[in-house]
Amino acid sequence: MKEFYLTVEQIGDSIFERYIDSNGRERTREVEYKPSLFAHCPESQATKYFDIYGKPCTRKLFANMRDASQWIKRMEDIGLEALGMDDFKLAYLSDTYNYEIKYDHTKIRVANFDIEVTSPDGFPEPSQAKHPIDAITHYDSIDDRFYVFDLLNSPYGNVEEWSIEIAAKLQEQGGDEVPSEIIDKIIYMPFDNEKELLMEYLNFWQQKTPVILTGWNVESFDIPYVYNRIKNIFGESTAKRLSPHRKTRVKVIENMYGSREIITLFGISVLDYIDLYKKFSFTNQPSYSLDYISEFELNVGKLKYDGPISKLRESNHQRYISYNIIDVYRVLQIDAKRQFINLSLDMGYYAKIQIQSVFSPIKTWDAIIFNSLKEQNKVIPQGRSHPVQPYPGAFVKEPIPNRYKYVMSFDLTSLYPSIIRQVNISPETIAGTFKVAPLHDYINAVAERPSDVYSCSPNGMMYYKDRDGVVPTEITKVFNQRKEHKGYMLAAQRNGEIIKEALHNPNLSVDEPLDVDYRFDFSDEIKEKIKKLSAKSLNEMLFRAQRTEVAGMTAQINRKLLINSLYGALGNVWFRYYDLRNATAITTFGQMALQWIERKVNEYLNEVCGTEGEAFVLYGDTDSIYVSADKIIDKVGESKFRDTNHWVDFLDKFARERMEPAIDRGFREMCEYMNNKQHLMFMDREAIAGPPLGSKGIGGFWTGKKRYALNVWDMEGTRYAEPKLKIMGLETQKSSTPKAVQKALKECIRRMLQEGEESLQEYFKEFEKEFRQLNYISIASVSSANNIAKYDVGGFPGPKCPFHIRGILTYNRAIKGNIDAPQVVEGEKVYVLPLREGNPFGDKCIAWPSGTEITDLIKDDVLHWMDYTVLLEKTFIKPLEGFTSAAKLDYEKKASLFDMFDF
């Protein structure tokens, strides 16, 4: 096997690298790296190096990194450009690994850990680390073992050893229900004192030093607490042993929520899983506690316990250790589903960067472009900062709030990346500018063609067509990767639907799941075999298909994010290739493209349907248009269709054979009009939506921009056995909406779209009765605890105090002096409940940390005084009124004169 790096650090004048050698063994080396940089030279001078603008450059080799850095400063002082990669870690990786890196993830030691600290005086502050660490669970990916370090004797009480036998038992049998699949992987180590525990953990750490260190919120809590605790007990030099290079950096980060200490352990890549989840999951959650996210992702939360966590070790030490183990296991389970660690490795090795740099699109793209240009002997420009300036955003069409029975949507493939490639937008391809006409003149093709020579964008920018830009070239590579992974995702999705169909009539035989590659569409032979499988085998295959779909979805979405982040980087003042003109060219072209095709689609469908001036495009947003298909169905006659599948088939065929070619012709005209380098505006049919044939359902509705719901039968060629709701921007999607209300509103929408007004009214009556019986947490609204101090006047709300901040202040007064009650942390989410007048808390609401039960100290009073009427009105009825008003429906049956009679 070829060598590949694990971590790389610059310490002084040396590069310290951990790597896997050709024999598959982990090694460490210190390299006195000699970097190269570049300067412009006269055109008469012979050289093989040129900058991205074609200017000749001369290479300068330095004896060490210090000399190179000093040369850059001298060049800046005299106003000359020092070209080349000034991040010497990236330059070293490029020089050392001048080939595509094929890494073996089984050789990369990933540690997932969690510590427990008993603190009798509130939250244990990691920067102080004044309380003993009394439990550590550390999972090692290479060993596939959970190493548990347990402190038996501490200042806060002595405890008995944890029992693996009790841990394995069901809770009804007095056990902890630690899953059977990990019981045999647990290595339990009890210690009599903390010094012994920490020293043994440190020795273990050095023997099995992580390459990737993860866990839930480890960067903010676990890592600084362990580091500072070891420093407090043994001294700083001992704490630095956590770094394989004995080098650490302590950094205090200040933000609107206060300050926190970040410890960098040189030689270890920290990928805090809470940060991975926030960046890559594309979900907005009401709480990012591990318990909440576990419930959301796995349908199982953390291990439950009675009383405050600060008392758990003393009251139930057995549960305390099992709780610690399960916390680590939950993060492993989430990653098994989401694959964010593997995704980070893929991105990191593709770009040849430190793996933790995947959080920075600027760093990622800087490395990708540098490595590509280096192969061509092209030299990257010097990075400079620029003043921040705004530029236009995307176009969003204002919809008419209404119900829409039959709808088709069409989506431009990777709009901004495609614009960059079509127009050939790059810093070095700028050819000049032309006199700009109003944007609507370009949309309607009444303005003069901008240029017969150069590729143009309607913001006035012109680009060369006779050369490939650096940015379009690199984006094309990642674009092709995204297309590949999206193909895997959609194939797995289609395969999953085939398996679901077979599950309606499974075989009773005893068999095994088929060994197939779910990334590719099943052959006819496999489809026939699937029909003969048992339910057990089919369910196993469905599980694998869904995992493949999730892996493909994550990979393609994150490549999409990477691609689109390059567009954003072009407008980022810290990016090496920053140019405001280019960022503006991209978004302005996008605005024109969407409105151009709206005009073309309306013209085409008016011609097909024999109408005049009809606005068939009801909505558009950034890269998508939504087309009302009612008149298309009417043209054929709704009665002609046998069933729902029949009309979906018809619209599918109409979109594929008639509309997509018409759309393509329209975009080709635009490409010719703008004289672009190549035609890449490809718009495909996305959703086909409508009610079941013969039902009273409305099919879909819009309440405003970015707020709509559709009953979808087919998405990008994947036909659903049961329709799926596509809901955007409505309260069902908002993290502030209570969980139970989200579910109820979604059911209301389903009934509106699929069954109609009468069904909606029935459910409204049901939920109104059910609401008061629901668990208080499931109906509490959620808000972020921002700017508490701003509105805090002696513990009471000041002028213009927001409702949820008022609730936080109420809570703080109620728990004052009680250190066991969970504290509200600035910036975190809180649950909010309204209270009836006359309550003992003296205010109209109360709020406490989300993801937790309200403290027993005040729970009974809160539940007695909570205002169900206000809560139902604000969280459920008000948003439902918005839906039904737009859709011209009534959620409650209205009395009429006819109700007085029997007929």
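Positions of Cβ are set from backbone N, Cα and C atoms, glycine also.
Original residues fill every noted site, and no substitution is shown.
According to Swiss-Prot, the protein has these features:
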type	residues	note
BINDING	Asp114, Glu116, Asp327	Mg(2+) 1 binding site
BINDING	Asp222, Asp327	Mg(2+) 2 binding site
BINDING	Asp411, Asp623	Mg(2+) 3 binding site
BINDING	Ser414, Leu415, Tyr416, Arg482, Lys560	substrate binding site
MUTAGEN	Asp222 to Ala	Complete loss of 3'-5' exonuclease activity
MUTAGEN	Leu415 to Ala or Gly	Decreases base selectivity by several hundred fold
MUTAGEN	Leu415 to Met	No effect on base selectivity
MUTAGEN	Leu561 to Ala	No effect on the ability to recognize damaged DNA. Increase in probability of nucleotide incorporation
MUTAGEN	Asp621 to Ala	Drastic decrease in the efficiency of incorporation of dGMP
Residue from Asp222, Asp411, Leu415, Tyr416, Arg482 whose C-alpha is spatially nearest that of Asp327 (Mg(2+) 1 binding site), among the recorded positions:
Asp222
Under a three-state reduction of DSSP output, how is Ser414 (substrate binding site) classified: helix, strand, or coil?
coil
Considering the binding-site residues Arg482, Lys560, which residue's Cβ sits among the greatest number of other Cβ atoms within 10 Å?
Arg482
Glu116 (Mg(2+) 1 binding site) to Asp222 (mutagenesis position) - Cα separation in whole Å:
9
Could you check which of the recorded positions Asp114, Leu561, Asp623 is the closest Cα neighbour of Arg482 (substrate binding site)?
Leu561
List the Cα distance (Å, whole number) between Asp411 (Mg(2+) 3 binding site) and Asp621 (mutagenesis position).
10
Can you give me the Cα-Cα distance between Asp222 (mutagenesis position) and Leu561 (mutagenesis position) in Å, rounded to a whole number?
30
Long-range same-chain neighbours of Tyr416 (substrate binding site), Cβ under 8 Å, sequence gap at least 6?
Ile563, Asn564, Tyr567, Ile586, Thr587, Gly590
Those binding-site residues listed as Asp114, Glu116, Asp623, and which of them has the most Cβ atoms within 10 Å of its own Cβ:
Asp114
Once near-sequence residues are set aside, which residues in the chain of Ser414 (substrate binding site), 6 or more away, have Cβ atoms under 8 Å from its Cβ?
Phe479, Arg482, Lys560, Ile563, Asn564
Hey, of Asp114, Leu415, Leu561, which of those recorded positions are within 10 Å of Asp621 (mutagenesis position), Cα to Cα?
none
Residues near the substrate site, Ser414, Leu415, Tyr416, Arg482, Lys560 excluded, by Cβ within 8 Å of the Cβ center?
Thr413, Pro417, Ser418, Phe479, Ile563, Asn564, Asp623
Between Asp623 (Mg(2+) 3 binding site) and Leu415 (mutagenesis position), what C-alpha distance do you get in Å?
6
Going by DSSP, is Asp623 (Mg(2+) 3 binding site) part of a helix, a strand, or coil?
coil
Cα of Leu415 (mutagenesis position) to Cα of Leu561 (mutagenesis position): how many Å, rounded?
12
